[in-house]
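Swiss-Prot has this to say about the protein:
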- Asn49 to Ser: In strain: PE6 vaccine (VARIANT)
- 110-259: domain 'Peptidase S3' (DOMAIN)
- His136: active site, charge relay system (ACT_SITE)
- Asp158: active site, charge relay system (ACT_SITE)
- Ser210: active site, charge relay system (ACT_SITE)
- Gln226 to Leu: In strain: PE6 vaccine (VARIANT)
- Lys478 to Ala: Complete loss of interaction of EEEV strain FL91-469 with host receptors LRP8/APOER2 and VLDLR. No effect on EEEV-PE6 strain (MUTAGEN)
- Gly495 to Ala: In strain: PE6 vaccine (VARIANT)
Amino acid sequence: MFPYPTLNYPPMAPINPMAYRDPNPPRQVAPFRPPLAAQIEDLRRSIANLTLKQRAPNPPAGPPAKRKKPAPSLSLETKKKRPPPPAKKQKRKPKPGKRQRMCMKLESDKTFPIMLNGQVNGYACVVGGRVFKPLHVEGRIDNEQLAAIKLKKASIYDLEYGDVPQCMKSDTLQYTSDKPPGFYNWHHGAVQYENNRFTVPRGVGGKGDSGRPILDNKGRVVAIVQGGVNEGSRTALSVVTWNQKGVTVKDTPEGSEPWSLATVMCVLANITFPCDQPPCMPCCYEKNPHETLTMLEQNYDSRAYDQLLDAAVKCNARRTRRDLDTHFTQYKLARPYIADCPNCGHSRCDSPIAIEEVRGDAHAGVIRIQTSAMFGLKRHGVDLAYMSFMNGKTQKSIKIDNLHVRTSAPCSLVSHHGYYILAQCPPGDTVTVGFHDGPNRHTCRLAHKVEFRPVGREKYRHPPEHGVELPCNRYTHKRADQGHYVEMHQPGLVGDHSLLSIHSAKVKITVPSGAQVKYYCKCPDVREGITSSDHTTTCTDVKQCRAYLIDNKKWVYNSGRLPRGEGDTFKGKLHVPFVPVKAKCIATLAPEPLVEHKHRTLILHLHPDHPTLLTTRSLGSDANPTRQWIERPTTVNFTVTGEGLEYTWGNHPPKRVWAQESGEGNPHGWPHVVVVYYYNRYPLTTIIGLCTCVAIIMVSCDHPCGSFSGLRNLCITPYKLAPNAQVPILLALLCCIKPTRADDTLQVLNYLWNNNQNFFWMQTLIPLAALIVCMRMLAALFCCGPAFLLVCGAWAAAYEHTAVMPNKVGIPYKALVERPGYAPVHLQIQLVNTRIIPSTNLEYITCKYKTKVPSPVVKCCGATQCTSKPHPDYQCQVFTGVYPFMWGGAYCFCDTENTQMSEAYVERSEECSIDHAKAYKVHTGTVQAMVNITYGSVTWRSADVYVNGETPAKIGDAKLIIGPLSSAWSPFDNKVVVYGHEVYNYDFPEYGTGKAGSFGDLQSRTSTSNDLYANTNLKLQRPQAGIVHTPFTQAPSGFERWKRDKGAPLNDVAPFGCSIALEPLRPENCAVGSIPISIDIPDAAFTRISETPTVSDLECKITECTYASDFGGIATLPTNPVKQETVQFIVHQVLQLLKRMTSPLLRAGSFTFHFSTANIHPAFKLQVCTSGITCKGDCKPPKDHIVDYPAQHTESFTSAISATAWSWLKVLVGGTSAFIVLGLIATAVVALVLFFHRH
């Protein structure tokens, strides 16, 4: 009523009326408080008044009472001697409630610790007959029976699992997929579930809690904790849950850490230490850069490398923003470098912004460029507004505004970080990156085709403003992303001639402060060494020495364009900032097609804005798929049958349509109208029928005329010999009657023996064959009859009703189950969905490969050799006679004695985590169905049933067995490929036999396993003189080639209207074959006839009817029940379906019901309680040619012929009237002939 609530303040004593009051007191304006805060404050005060204290009663009206003066003696004593303050009462720990205690007891009984070195490292829980143990938790389960179980590894979920012993299966926790938002229980209290994330207050839970279950109020497991990450005041948990189909799902927040108690150890100079606590704490990169890089290199393969890197980078840094601190400070361990660029705008050169790699695997034209310059970093720290590059031997920083990227036109910079640039570029064949440094301009161009990759089935060229969201690939800035690294190492030696000078006729090596220099001198003996201070050699010419500045305080990218350092060099790694991830992108939505319906014809008027894909398939046994790109406005026609047609236009969802038995004419009209009606429905059959009728009529007319004419001539021949002889009409008719005479059996056999002995023996063998057949039937009856009767008896005792229903979703099966002495019970079974779940075996995963080219080893004035390394498709080759230069200066003394060892191998690209294909072998599977059942008063009970003919399903008190399918069919071949959300039948090569340039050239069992196989035809080439690089040739990616030529998925070409789903791999709702059903209905569902309501004066009248339509029939049923109550209607025919099966009947009135039928003349028996009536009528064809639901159709021509058509047909070819007319015609013809002959 009011915009703000009235506050109820606590009662106060009334103001003394005799006290002095200002006649004009200032108005005190109460501070404004929002309505919600006011309500909360009001509620708090009310609760405080009611529960916390009892307020004193209000003083009576009048002057205030006099206050007593305090005694002075007491105040002095109080000042002198104060009592000690009372001891603070210790707060009692709140006891857990009943619900929490129950969950704690369940957890303690079903959760077992995992022991490692005498301490608890994590937990394993028993759920649903299996024991689950986190894979990252090492140790042994503290239970003898569970510890003896052989566990299977599921690395994708970071779990190990195994079946518990039979004696423990009854005492396990149950899981549930229902997770409504709210609070759940675990060992440390409450867990909040909101926005699909489990969170706890920060500081609750941590190392050692991995494997603990999260329970709901009923004690069911909703998740298993594996780790967590701090997010502000709360901690987000990394958990494993289950979806609605019982499939395990892993939910890991970004940056989560496993919560195993065991600390992963790292190593440095044979000393082990916790990876998150380096030994020289607070030893940081800023204090000891070389030692820090060495420590990281020695722990390159440690699974706690990220913790060590984080500790080394941030150990003395002040608190900053989390994303900036985690990401950008890592690259302070690296520096830019100068490398070879194939095209610097004029020719090949050594560029400070050389392009290492260009990746364009994201959608919407976004590319990622890796260069030799660095972005977002200055020489001494992080600054997003700057970029740094090598200006000769020194590092220089400039504003990022000087950077430019272009293809065929300038690109838009999206982000930059480390060595990487993220840009959105127009299509082009080359990528150019450059910057301006005052008057100097540095560019590098690389041949790379950039394309705008649209999402979905429409080839748009620019990101749309609005449309539909579809899955796509994007580059994102992920924090501490496991598995996406860029490989680094300490740079090799770089010659610096500025360090050499002539001093007192000798070559002097000048060492910068705090640096080391390695030198080679040949005068005439070769001398080499490392010095950290100025050094004078015995050489007299600068050309006789080479000086190399040792830079061991920074990493550089492990590039094939830089020489590798001498000796055994270790490698480091940093996180790739822009990693590909799955995301949602806006795709265009083509204008809806203008649809026109004709008889069994669908006409689509299409008006695409850009090339749009149109696919169609039939929903019958022959899919007959079509696939075409529509680039301009056009009109397409498709034939639609009763089996249905599915078409998909662009990014719109697929639509299914069915043809109705519509047509011109009327099956209940005159002959020409009936012919028009059937000609539209069955043109070929109608033409054949009409031709047959015409032929029968012509033969019927010609044959009697010719016969009568011949018989007349025979009859009047004797009279022609006598002149003026007249034949009476009656005699002429009697002459036409052919005389007959019957022979006995002996005469017939005698005739056959004398004239046709073959036919004689045939006639004799017929009785013998009949006798043999009868004897065989009697023998089979006595032998197999009792067993057959026993089987039938057992079947009848086990199941009340058996039938066969079509395997079509949405079309119900209806029947009437009768028992003697009981009223019939209506039974309805409807398939909600069907699933064929095959047994699959994942052979391997394939994806796009990435060629890794390490820095080459250049051996000056000597030879080197290759060693084998366990890398897929590893290639190594030594080239002699190389003469490399480094930024304009010679790298080696010798001219032809130098050697270079080039290496290259293949690894997974970063996109493999989101863009890969899985190769499966598919075997025979099981069929499951969800059915809705109605019997008697029990309505719509749903159940999941195995369609195998063996496994029963309980539905209420009824027992149902369905199956097996009449046709063991599956849309899958023996080998299928799953790519994204689509499935393809493809005969892929076996594991380990992939060929270069084809599907399977890169294979691994999982997306993270080390069993990588590759065959890419990688060949190393000889490097060019004067350039440090590693040229090679290689076959194009077979995975990318397969993606271009993969064809249409099974969702577009599978027959019988199958829909292909994943997790697990299965086809759904395939309308193939039929399903036997057997149901045992309990006795409680039947009603005795004496207790059944009675209805009298039944009369059924069909007022309107349209066959093959969705409840197109309307019938009226006048009723006069004994008493007003709800009764049930039962139809005895399967082809008639009632829309409503129960209805209240009044004392005197009528009931109108809708029904669906496929017959032209519906005639079905309708039973109301114990009374029955037959409903008959005529139905007209539907007016709608095409509908969006499956309609019922007659399957044979004879059942589709109306009674009117049969009547006209009988009249034409064989009715009684036809014989009468033909007899009259014959009589008239004979009479006319005799009359004209007489005269």
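Yeah, the Cβs are placed from backbone N, Cα and C, and that goes for glycine too.
None of the noted substitutions appears here; every position holds its original residue.
Across the fold, the C-alpha of Asp158 (active site, charge relay system) and the C-alpha of Ser210 (active site, charge relay system) stand 11 Å from each other.
Sequence-distant neighbours of His136 (active site, charge relay system) (same chain, 6+ apart, CB under 8 A from its CB) are Asp158, Ser210, Gln226, Pro258, Ser260. DSSP assigns Gly495 (variant position) to a strand. In the three-state DSSP assignment, the secondary structure recorded for Gln226 (variant position) is strand. The domain 'Peptidase S3' (110-259) scores a mean pLDDT of 86 in the predicted structure. Mapped onto DSSP helix, strand and coil, the domain 'Peptidase S3' (110-259) counts 11 helix, 77 strand, 62 coil.
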